[in-house]
Each structure stands twice: as C-alpha cells, then as structure tokens.
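Enquirer: Pulled the feature table from Swiss-Prot, pasting it below:
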type    : residues      : note
MUTAGEN : Arg10 to Trp  : In mlo-9; confers broad spectrum resistance to powdery mildew fungus
MUTAGEN : Ser31 to Phe  : In mlo-17; confers broad spectrum resistance to powdery mildew fungus
MUTAGEN : Thr222 to Ile : In mlo-28; confers partial resistance to powdery mildew fungus
MUTAGEN : Gly226 to Asp : In mlo-7; confers broad spectrum resistance to powdery mildew fungus
MUTAGEN : Phe240 to Leu : In mlo-12; confers partial resistance to powdery mildew fungus
MUTAGEN : Leu270 to His : In mlo-26; confers broad spectrum resistance to powdery mildew fungus
MUTAGEN : Pro334 to Leu : In mlo-29; confers broad spectrum resistance to powdery mildew fungus
MUTAGEN : Trp423 to Arg : Diminishes binding to calmodulin and reduces susceptibility to powdery mildew fungus
Amino acid sequence: MSDKKGVPARELPETPSWAVAVVFAAMVLVSVLMEHGLHKLGHWFQHRHKKALWEALEKMKAELMLVGFISLLLIVTQDPIIAKICISEDAADVMWPCKRGTEGRKPSKYVDYCPEGKVALMSTGSLHQLHVFIFVLAVFHVTYSVITIALSRLKMRTWKKWETETTSLEYQFANDPARFRFTHQTSFVKRHLGLSSTPGIRWVVAFFRQFFRSVTKVDYLTLRAGFINAHLSQNSKFDFHKYIKRSMEDDFKVVVGISLPLWGVAILTLFLDINGVGTLIWISFIPLVILLCVGTKLEMIIMEMALEIQDRASVIKGAPVVEPSNKFFWFHRPDWVLFFIHLTLFQNAFQMAHFVWTVATPGLKKCYHTQIGLSIMKVVVGLALQFLCSYMTFPLYALVTQMGSNMKRSIFDEQTSKALTNWRNTAKEKKKVRDTDMLMAQMIGDATPSRGSSPMPSRGSSPVHLLHKGMGRSDDPQSAPTSPRTQQEARDMYPVVVAHPVHRLNPNDRRRSASSSALEADIPSADFSFSQG
C-alpha cells in the first residue's frame with residue numbers, strides 16, 4: 001500500500017512507539033470522557049426522578065452498543081471472509097449506484113483471489129466506507145432524537161401558564177357548571193365551525209392549521225376538561241400538563257431506538273439506490289409527506305370532537321366536554337401515530353447521514369451530488385422537517401393522543417406506580433400460595449382410601465383419632481393426660497385431614513365472611529410508602 005505521492009505507507013512495525021501511544025491514549029481519553037458524561041447524565045435523571053428519560057438514555061446506550069457490535073463484526077470479517085467472497089462479473093455489473101467511470105473498476109486487494117470471470121463481493125475499501133456510514137447514521141439518529149425532545153419540551157412550556165390558570169377564580173367562573181350556553185357560542189366550537197365544518201375543506205384547513213396556532217388555549221383547556229371528565233373526578237385538581245410531559249417522555253423511549261423494521265427500511269433504501277432511478281431523491285420527500293399527513297390527522301381529530309359536541313346538543317351546561325375515544329384515530333389505534341413519527345425521524349436522520357457521508361467521503365461526492373441545487377434543497381427540507389416534527393407535530397401528538405379511550409400508565413407518578421406494582425405482585429404471590437394450599441388439601445383428601453377398598457385403617461380409626469378417643473375416655477385406667485407436644489408429634493407422624501367442627505353462620509356472618517375472604521390478599525402498608533428515598 002502506498003500514499004498519493006507513491007511512497008509506501010508505513011505499517012505498525014515501522015511506526016514510532018510514541019505515535020502509537022499518543023493515538024491510543026487520545027482514543028481512550030475521549031471514550032472515557034463520553035462514558036463518564038453519559039453516566040453523570042443518567043445519575044442526574046435518576047436524582048430528578050426522570051425515570052422515562054433515564055430509560056431512554058439506557059436505550060440510547062444500547063443502540064450505540066449495537067453499532068459497536070456491527071463495527072466490530074465488519075472489522076473482524078472484512079479481510080478473512082467478506083472480501084474473499086467471489087461473485088460472477090454479470091452479477092457485479094448490475095444495480096450500480098453511480099455511473100460507470102471511464103477508468104474502469106479499481107483493483108481490489110483480493111482481485112487475484114477470485115478465479116477468472118469472478119470478482120470480489122465487496123472490497124476492503126467499500127467495507128470501510130459502509131462501516132463509516134453506519135456510525136454516522138447512529139450519530140445522526142441519536143442527535144435528532146435529542147433535538148426532538150428538547151424542542152418538544154420548549155414548546156410545551158407555553159402550555160404551562162394555561163395549566164396554572166385552571167386554579168384561578170376567573171377560570172372557575174368562566175366554566176361554571178351551572179351556567180347554560182348555546183353550543184355554537186362556545187369558544188371551542190366556534191373556532192372549529194365555519195369552513196372547518198365543510199367536509200371537503202376541513203382537510204385543507206387542518207393542513208394549514210398545523211403550521212399556525214396548532215394548539216390554542218381553548219383547545220388545551222377543552223381537551224384537559226374532557227380527559228379529566230372521562231378518567232378522573234370532575235372537580236379534580238389534576239396537573240394535566242405534568243401528565244403530558246411524562247407521557248411524552250415515555251414515548252421518547254420509543255423514538256430514540258432503532259427497531260428491526262426501521263433497520264429494514266434502511267436496508268431497502270440502500271438496495272434501491274440505483275443509478276437512473278433517483279431513489280434517494282424522491283425517497284427523501286417521503287418523511288415530509290408522512291409528517292404532514294400525521295399533523296393534518298391530529299388537527300382533524302380536534303375538529304371532529306368539536307363537531308361531535310355541536311351535533312350532540314344545541315345547549316350545554318357548563319364548559320363543553322369532549323368524549324375521548326379511539327374511533328378518532330387510524331384503525332382505532334393511537335399508537336400508530338407514534339410509529340409514523342418514529343419512521344419520519346429515522347428516515348430524515350438517514351437522509352442527512354447519507355448526505356454528510358457522501359460529501360465527506362472522497363470519490364462519492366461526484367457520484368451523488370452532480371446537481372448541487374437538488375442537494376441543497378434536500379438539506380433544507382430535512383432541517384425544516386426536523387423542526388416541524390420536534391416543535392409542532394410531536395407536542396401536538398402528545399396532547400391529542402390523550403383523547404384515546406384508555407389513559408396511559410404515566411397517569412401515576414413513579415412512587416405510585418411502584419406501589420401499585422408491588423401491590424399487584426404481592427396479590428399474585430398470595431393467590432399462588434392459596435391455590436397451592438387448596439391443591440395440596442385436595443390431593444391429600446383424594447389420597448385417603450375408602451373403607452372397603454384397602455386394608456389400611458380408615459379415617460376414623462387412624463392412630464391420631466384413636467388417640468383423641470383414648471383421651472376422651474375417663475374410665476380407661478391406661479389412658480393418661482397427653483401433652484401438647486405428644487399430640488403434635490402424632491399429627492406430624494400421621495398427616496391426615498382432621499375434621500373440624502362445623503359452625504353454622506347466620507346470613508350477616510356469611511356476608512361478612514365473604515367480604516373478608518375477598519380481601520384475603522392483604523398488602524403490607526410498607527408497599528404504599530411514598531417517600532422520596
């Protein structure tokens with residue numbers, strides 16, 4: 001191997017030891033600083049009781065570890081295995097991503113390894129470039145995920161003041177439950193009437209509304225009242241804003257990861273990267289189309305709930321109340337919206353990573369960026385898409401997805417969730433023990449033979465029962481008072497079911513006994529300790 005000037009490159013035995021030590025120390029220092037920084041960040045999340053963000057950070061570490069495994073696998077297998085795989089020249093001359101150069105195919109390190117008429121599947125140089133692309137993709141995906149949660153939290157800060165107003169006297173007076181109003185005169189219904197009620201124009205209004213005032217104060221307060229009315233008591237002092245933040249942090253755990261279907265999308269994109277097809281051009285606009293459809297659908301859900309209030313009654317008492325339901329979402333599945341947002345973010349990160357990789361890699365810039373204007377447009381669309389998804393669509397999703405039929409687990413804080421989990425686990429253990437005892441008692445009862453089927457002593461003539469009979473006979477001179485220890489030893493020696501006297505219960509006692517048995521799985525009070533320790 002030689003450099004550009006034709007001078008042979010020095011291998012490791014010809015490299016000064018101080019140079020090797022300096023480079024190695026730099027790599028170790030940077031890696032240790034990164035690991036220490038992630039550890040400190042996780043400790044800060046735990047100290048601030050940000051369990052969802054801590055779990056997202058752990059998932060991010062797992063993704064980076066996966067990328068490390070892929071890199072290690074490529075490094076270990078590129079020379080002895082992959083570069084020595086030979087394919088026919090006909091198979092190697094189809095589906096090229098770039099135009100064929102006039103210089104011909106560059107010689108591979110293992111060009112002499114393959115027989116005549118065959119070439120290497122991938123050269124060591126192309127494997128190294130693929131290695132770099134996978135690393136750049138992981139970095140961009142993690143970076144875009146962090147930007148998404150940061151801009152979403154910044155957007156939701158504007159909703160905090162609306163939540164604070166719900167405790168004021170002005171809000172309670174404006175939402176007096178004894179006040180009658182016409183439905184079409186309420187602010188929420190009035191905002192979504194007019195052109196918004198026309199079937200053909202509603203989608204157009206919803207499309208443009210996601211860019212300008214996607215969530216207003218009246219929308220937030222109305223959806224908040226509908227959620228509390230459906231899942232909590234009507235006069236509850238519930239912090240809806242805090243609940244949305246926890247719910248969004250739980251969804252962030254999904255967004256930050258790269259699932260197997262997303263890896264499949266990346267593989268399919270690379271497979272369709274063929275010269276003349278323009279796959280990377282038209283596929284770069286797919287995330288934008290998906291995101292605009294998602295934002296339009298979320299705005300349509302708010303409109304449909306407003307129109308449902310209008311159709312339900314012409315006069316309402318108190319504030320207008322929406323009814324959460326899964327029927328407003330695609331296929332009655334609110335979680336599908338999160339999947340499309342996740343797909344959009346990953347595909348956008350893939351496009352930006354591919355752009356940076358092709359620009360920074362020698363030899364690829366002329367291949368992928370022959371049209372500078374189109375490349376610049378792709379970058380602008382990608383940045384605008386990231387801002388739109390992070391600052392508008394994702395916060396809108398966090399609010400509107402609460403209008404499903406079921407509330408999310410983030411309705412409880414960390415201490416309450418832990419207490420409920422302990423209660424459930426304890427109840428399961430007690431039920432398992434109770435079922436086991438009943439099964440053992442049934443097995444012992446079934447194992448007791450009948451009177452005429454076995455020469456063994458019957459239940460009434462067992463030594464334990466004979467002992468009880470002997471104790472009850474005062475005229476037997478041989479009988480003596482038996483100590484409790486002797487009775488216990490006899491019971492241990494002959495483990496049979498002892499008949500207990502039957503007590504008849506009146507109806508009141510039966511009801512009391514049934515209620516006490518229903519509460520048999522008692523939970524220790526320590527499980528419901530809400531201390532911050």
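From the backbone N, Cα and C atoms, a Cβ is placed for every residue, glycine too.
What's the neighbourhood like for each of these?
Expert: Counting every protein chain shown, the number of other Cβ atoms lying within 10 Å of the Cβ of Ser31 (mutagenesis position) is 10.
In this structure, Thr222 (mutagenesis position) is part of a helix by DSSP.
Within 10 Å of the C-beta atom of Gly226 (mutagenesis position) sit 21 other C-beta atoms, taking all shown protein chains into account.
Non-local contacts of Phe240 (mutagenesis position) by the CB criterion (under 8 A, 6+ apart in sequence, same chain) comprise Glu163, Arg224, Phe227, Ile228.
Reduced to three states, the DSSP call for Leu270 (mutagenesis position) is helix. When Cβ atoms from all protein chains are considered, those within 10 Å of Leu270 (mutagenesis position) total 15, not counting its own.
Within 10 Å of the C-beta of Pro334 (mutagenesis position) there are 22 other C-beta atoms, taking all protein chains into account.
Residue density at Trp423 (mutagenesis position): 15 other Cβ atoms are found within 10 A of its Cβ, drawing on all protein chains shown.
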Enquirer: I'd like the Cβ neighbour count for Thr222 (mutagenesis position), meaning other Cβ atoms within 10 Å of its Cβ, all protein chains included.
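Expert: The Cβ of Thr222 (mutagenesis position) has 25 Cβ neighbours within 10 Å.
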Enquirer: By the DSSP assignment reduced to helix, strand and coil, which category contains Pro334 (mutagenesis position)?
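Expert: The residue in question, Pro334 (mutagenesis position), is coil (DSSP, three-state).
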